[in-house]
Amino acid sequence: MSNPFAHLAEPLDPVQPGKKFFNLNKLEDSRYGRLPFSIRVLLEAAIRNCDEFLVKKQDIENILHWNVTQHKNIEVPFKPARVILQDFTGVPAVVDFAAMRDAVKKLGGDPEKINPVCPADLVIDHSIQVDFNRRADSLQKNQDLEFERNRERFEFLKWGSQAFHNMRIIPPGSGIIHQVNLEYLARVVFDQDGYYYPDSLVGTDSHTTMIDGLGILGWGVGGIEAEAVMLGQPISMVLPQVIGYRLMGKPHPLVTSTDIVLTITKHLRQVGVVGKFVEFFGPGVAQLSIADRATIANMCPEYGATAAFFPVDEVSITYLVQTGRDEEKLKYIKKYLQAVGMFRDFNDPSQDPDFTQVVELDLKTVVPCCSGPKRPQDKVAVSDMKKDFESCLGAKQGFKGFQVAPEHHNDHKTFIYDNTEFTLAHGSVVIAAITSCTNTSNPSVMLGAGLLAKKAVDAGLNVMPYIKTSLSPGSGVVTYYLQESGVMPYLSQLGFDVVGYGCMTCIGNSGPLPEPVVEAITQGDLVAVGVLSGNRNFEGRVHPNTRANYLASPPLVIAYAIAGTIRIDFEKEPLGVNAKGQQVFLKDIWPTRDEIQAVERQYVIPGMFKEVYQKIETVNESWNALATPSDKLFFWNSKSTYIKSPPFFENLTLDLQPPKSIVDAYVLLNLGDSVTTDHISPAGNIARNSPAARYLTNRGLTPREFNSYGSRRGNDAVMARGTFANIRLLNRFLNKQAPQTIHLPSGEILDVFDAAERYQQAGLPLIVLAGKEYGAGSSRDWAAKGPFLLGIKAVLAESYERIHRSNLVGMGVIPLEYLPGENADALGLTGQERYTIIIPENLKPQMKVQVKLDTGKTFQAVMRFDTDVELTYFLNGGILNYMIRKMAK
C-alpha cells in the first residue's frame, strides 16, 4: 500500500531535489502548531511510515487530535529511527536473534530474513567491575579481568556484528552507552533513503531517556520490544499526556546539575508522571547546558515518566559543534527542524505549545542535596543529611528506616586494615564512587570534583585508605579533559583513579569490599554507607554490605569520602585539619561556578571528542584479537555456561492455539509494593549458596568464575535459577528478606527456583501476587523471561511499571490488575488459596476477567493487554513467536 501522505514530501533544498522531507506544515491543520514538540516527533514518524496496516490514517488523526485523545487511553504505533542496546540486555537479544534464525529455518523459512531493519548500536559497558582501585594500574587490571570473565560473550557479540546487517558493536572500554550515544551516536536528524527525518530511538536500558536532553525522543523498552523494533515492528504505545515543566530563573552559583535533577525527581514523583511525557520549557531551560539537560533527562525513570524531552534549540546546535560533529550534517539539522516547526527558542513564550498540565520550578530555589538512603526520589538537603540519617537509623524498617534500637545508635567496631586500626560506626562511608553517565557526561560537575580534589590535597586533606573509592567515566573524553586541565593527579591522590569505562558501581558492579571492612560491618551490625554519583540506590543494588546509599554530585562524593561519614554537618563541622592545625571546612575547598566554567571553556574542546571517537571501534586491542566464525547460523556449544540456545521456540508450530483459562494455580510468591526488576532478576553477584551457583558448580566452575547474573543473560538455565534470587526479596509468606518461598503443598521452605521446579514437575500452574509499582526499575527483559520459565502464567498486582508490563505481555505472561481500590489485603487474600482465572475466547484490550478461588470467593481483575497488538502477541505466546511465524510464512 502506498503512503496516503506522500503528497507532503518535498525537497528541503531545491539544489538537492533527491533529498526530501515530509513537510507537516502542508497539512494546513491548526492543531499541529499547538502540539507539544515531543508529540510532533510521534506524528512525523506516523505520517512517514503510514501504510494502512501497521500505521493507519486513523492513527495520524488520533495524534493530531492529541488535545482530546490524550485522555482516552488511545493506542498509537511508533516506529523509532534506531535502537541502542547495552551488553547485559544486548546479549540475550542477539541470542534470541540467533535462535529465531534456527526456528525460521526449522519451519521452512529463510533464516537470513532475521536481521535488524533499522540501525542497532550495541555498546559493551555493563561487564567491567571494580576489582582493583586506588592503584595506577587499576584500569588495565580491571579490563584484563573483564576480558577473562567475558571472552565467550564478547566472541558471541563479535560474531553477531558480522552475521547480522545493520548491527554495530562498540567494544568494551569505550564508555557508557548513554554517554557514547550523546557524544557520538546521536544524529539529531537522519538523512537516509532520500529523506530527512527526526532522530528517535528506543534502548534496552531504562536510562535511554538521557538522549531526550539533546532533543532526540527516546526511552527504554524491554529487550523483547527492542527486538520487535529491530525486526520492523512499530512499538504500540498509549498516546501519552504531556506535563509541561516550566523552568524559571537561574541556579545559585554553588548548586550543581545533580542538585537540580534530584530536586526535579522528588517534585515529579509527587506530581505523578508515570506513563506520561515531561517536556521542559521556559526561560530557565536556556540557562542549562546540554550536559545539564542530559543529566535531568537521564533520571526520567526515577521520576517515573516515559520521556523527559528538551526540544532542540541553539544550545543543542552549539553542543553538536563542541563535540566535533560533521559540519556538513550541521547545515541541514537546523534547516530541517525549522522547516517542520521543531526548533525551539525557550525565551519565546509564543512558541509554548499546549500541555496536559503545567508545573514549574524556579532554579534559584534549588539547594545542594543528596537522595537516599534507599530511593532516588527521597531528596535530602545537604544541610539536613546528618539529622536525616540519624532519624532513619531509629525509624521503622522501610524506605526511610533501619529500625536500629536507640541504645545502639552510637555502636562502633574497630578493625585492622593495612596494619592500622580504624573504627566504623553507623553512617561510615565505605564506598565513594564517581560513576554513571548521569553525571560523568557533565564536564562542569566532573571538573568541579577535580578542582575540589586539588583544593583538598593542597589543604592537606585525605581519604581513609579502607574506603573503596573509584572513578569510572562514561567516555574517554572525560579522562582527556581531567588530564589536560591538570586535576587528574589530585583525584588519584584521594583514591579516585580511573578504574574503567563502564557502568560499574552504578549498576552494582562495585566489586568486593576489603574483608576486614565487611567483618566490621557484619559483626557490628552496622548501617554502612555508599555515596555515588549514580541514578539508583535501591536497597541491595550498589553493594550487599551498604544498607544506606546516597546519590550525590561528584564533588559531594569526594567531600563525604574525606569526611568518612554521612553524619556530618558541613556548615558547622570541619572536614579535617591542615598542616598549620587550622580547621578546613567544605566551603573552603568548594570551587565557584566561575572557576569551573573558566576551566571548562579552556579544556573541553571539539578536537578531544574527534580524537577519542575516531578510533572507538578499533582502539581495544583485546577485542581486535578475538577470532569469530563467519557462519550466518550460530554454532551453539553445549559446554558453554554463557551462551545457550533458549527453549522459547522449542515446540513452536505455525498454527495458533486458542487461549486457555488458568485452572487451580498456586501462588509462588506473595509480594508487597515496589518490587523492582532487581528483586525479580538481579544483575549482581551470584550467591554461593544459590540454585544458580549449584548449577555452575555442577558444570565444573569455581565461585571465582561465577561472574554476575547480568553477564550470564545469554544462558536461560542460569537466569531461570536467578529469578527472584535477590537476598533482599521480601516474601509475605515468610515475613523476612530471603530469596525463598513456601512450597504450599508440602509446607517446605525452599529457594524460589526449587519450589517452582517442584510445581512444574507436578504440572501445577503458578501465579504471583504483588502490590503497587510491580516491576519498577531497570528495563530487564529477564524479569519477564525468568518468571515465564518458572511456569508463572500470570501476575496479579495493584499497578505495574510501564516497561515491565509490556515485557510480561511480550513473553505471554498475563499482567492482571486489581480493580481500583482493591488489593490482596482488601480482598482478604492470603496467597494460600488456589486461583482459577477465566480467559474467554473473545479477548479485548483491558478486559475484566473473573478470578475464582478454591475457597468459593470470586472477584474481577483487569487483563492489562492495552492494545490489539499486545493481544495478538499474547495469542501467539509472545512477540518473538509472532515474528517467527510471520517470517516463516
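Backbone N, Cα and C define each Cβ position, glycine as well.
Residues or ranges marked as substrate binding site in Swiss-Prot: GLN86, ASP205, SER206, HIS207, ARG536, ARG541, ARG699, SER779, ARG780. Cβ neighbour count for SER206 (substrate binding site): 25 (other Cβ atoms within 10 Å of its Cβ, all protein chains included).
The [4Fe-4S] cluster binding site annotation in Swiss-Prot covers CYS437, CYS503, CYS506 and is backed by similarity to another entry. Neighbour density for CYS506 ([4Fe-4S] cluster binding site): within 10 A of its CB lie 29 other CB atoms from the protein chains shown.
Here Swiss-Prot notes a mutagenesis experiment, CYS437 to Ser, with the remark: Loss of aconitase activity. Leads to constitutive RNA binding, irrespective of iron levels. Proximity of CYS437 (mutagenesis position) to non-local residues of its own chain (separation of 6 or more, Cβ distance below 8 Å) is seen for ILE176, ILE177, HIS178, GLN179, LEU182, HIS207, MET210, ASN298, GLY474, CYS503, given in sequence order. In the three-state DSSP scheme, CYS437 (mutagenesis position) falls into the helix class.
Mapped onto three states, the DSSP output places CYS503 (mutagenesis position) in coil. Of all the Cβ atoms in the protein chains shown, 29 others lie within 10 Å of the Cβ of CYS503 (mutagenesis position). Under the heading of mutagenesis, Swiss-Prot lists CYS503 to Ser and annotates it as follows: Loss of aconitase activity. Leads to constitutive RNA binding, irrespective of iron levels.
Of all Cβ atoms in the protein chains displayed, 26 besides its own lie within 10 Å of the Cβ of ARG536 (mutagenesis position). In the three-state DSSP assignment, the secondary structure recorded for ARG536 (mutagenesis position) is coil. Here the residue is the original one, but Swiss-Prot notes a mutagenesis experiment at this spot, ARG536 to Gln: Strongly reduced RNA binding.
Among the mutagenesis experiments that Swiss-Prot reports, ARG699 to Lys is described with the note: No effect on RNA binding. Around ARG699 (mutagenesis position), the same-chain residues at least 6 positions away in sequence with a Cβ under 8 Å from its Cβ are THR641.
Here SER778 (mutagenesis position) comes close to ASP205, SER206, ARG536, THR676, THR677, ASP678, ALA683: these same-chain residues lie at least six apart in sequence, with C-beta atoms under 8 angstroms from its C-beta. According to Swiss-Prot, the mutagenesis experiment SER778 to Ala carries the annotation: No effect on iron-regulated RNA binding. Loss of aconitase activity.
Neighbour density for ARG780 (mutagenesis position): within 10 A of its CB lie 31 other CB atoms from the protein chains shown. Swiss-Prot gives this note for the published mutagenesis ARG780 to Gln: Nearly abolishes RNA binding.
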Cβ-centroid neighbours of [4Fe-4S] cluster site CYS437, CYS503, CYS506, 8 Å, sequence order: ASP125, ILE176, HIS178, HIS207, THR435, SER436, THR438, THR440, SER472, GLY474, GLY502, MET504, ILE507, GLY534, ASN535
Three-state secondary structure, which DSSP defines for ARG780 (mutagenesis position): coil
Where SER206 (substrate binding site) sits in the secondary structure, as DSSP reduces it to three classes: helix
Around the Cβ of GLN86 (substrate binding site), the count of other Cβ atoms that are within 10 Å: 26
Inter-residue Cα distance where the pair is CYS506 ([4Fe-4S] cluster binding site) and GLN86 (substrate binding site), in Å: 14
For GLN86 (substrate binding site), the three-state class that DSSP assigns: strand
Rounded Cα-Cα span from CYS506 ([4Fe-4S] cluster binding site) to ARG780 (mutagenesis position), Å: 16
